[in-house]
Amino acid sequence: MTLNTEQEAKTPLHRRASTPLPLSPRGHQPGRLSTVPSTQSQHPRLGQSASLNPPTQKPSPAPDDWSSESSDSEGSWEALYRVVLLGDPGVGKTSLASLFAGKQERDLHEQLGEDVYERTLTVDGEDTTLVVVDTWEAEKLDKSWSQESCLQGGSAYVIVYSIADRGSFESASELRIQLRRTHQADHVPIILVGNKADLARCREVSVEEGRACAVVFDCKFIETSATLQHNVAELFEGVVRQLRLRRRDSAAKEPPAPRRPASLAQRARRFLARLTARSARRRALKARSKSCHNLAVL
């Protein structure tokens, strides 16, 4: 029996259908399968489509973030400020807010909420919109985080006490300390208001005490009477002027240059200057006590 080895060597081998084809390390060829992925992807991966993941956009500022310190000074909210009324119950905060709202002039004010009022005032020929918030008592009774946000979300603060209630005056001093802790680096105007000046016979807090408190805590001072509508307009016009002055003052300030270490001679001069500065401090304190009731100056 003769084996045709030469004929078998020339003819290609026939494989069964179940026999796998050899893997090719090269690219795709007709009739063969390739397990090597293509270097150029024809379609983006799932979850990476540009239509499914649009570029992120910054959220629009909330109304609570409206402030005179906004970087967009040319925006439509430049002259809108949030004024927060603080103080014990019964000192006249709601009466002052109602007079600000001008209930006799419905076309000049808009009530945004139960205790929130908005009104545009023309002071020194320039329009400024104030949003007066009288929600301190509701937030205090609620004992929630909103009371803390009330101390942080104002463009200006009006601390009200009654001249016929020394306890409310002491509470006003405590509120001023809380505001100082909350706004340590902020240039926020704070006005101390002695309301119910019409109750002169029941007075427990003198004008001198109110001024001294304003000087110590670096704020403005004014006495009002919501019953007689005395100094109420001057109060809110003063708030507008203080906001403008603080805004201009903070804009004019430049970051300080880095200080060099002082020499021995410079330190000696500073020490001698401190020894002789007591009279100057007294004069400055006296000047501040004279100007603390002037809401048209810093």
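Backbone N, Cα and C atoms are what each Cβ position is placed from, and that goes for glycine too.
Every residue here is the original one, so none of the noted swaps is modelled.
As recorded in Swiss-Prot:
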BINDING   GLY87, ASP88, PRO89, GLY90, VAL91, GLY92, LYS93, THR94, ASN195, LYS196, ALA197, ASP198  GTP binding site
MUTAGEN   THR94 to Asn  No endothelial cell sprouting
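Working note on the recorded positions THR94, ASN195: by count of other C-beta atoms within 10 Å of each C-beta, ASN195 ranks first. Straight-line distance linking the Cα atoms of ALA197 (GTP binding site) and THR94 (mutagenesis position), rounded to a whole number, equals 16 Å. Counting other Cβ atoms within 10 Å of each Cβ, the binding-site residues GLY87, PRO89 show the lowest value at PRO89. Ranked by Cβ neighbours within 10 A across all protein chains shown, the binding-site residues VAL91, ALA197 are led by VAL91.
On its own chain, LYS93 (GTP binding site) has LEU85, LEU86, GLY87, ASP134, TRP136, GLU137, VAL160 as residues at least 6 apart in sequence with a Cβ closer than 8 Å to its own Cβ.
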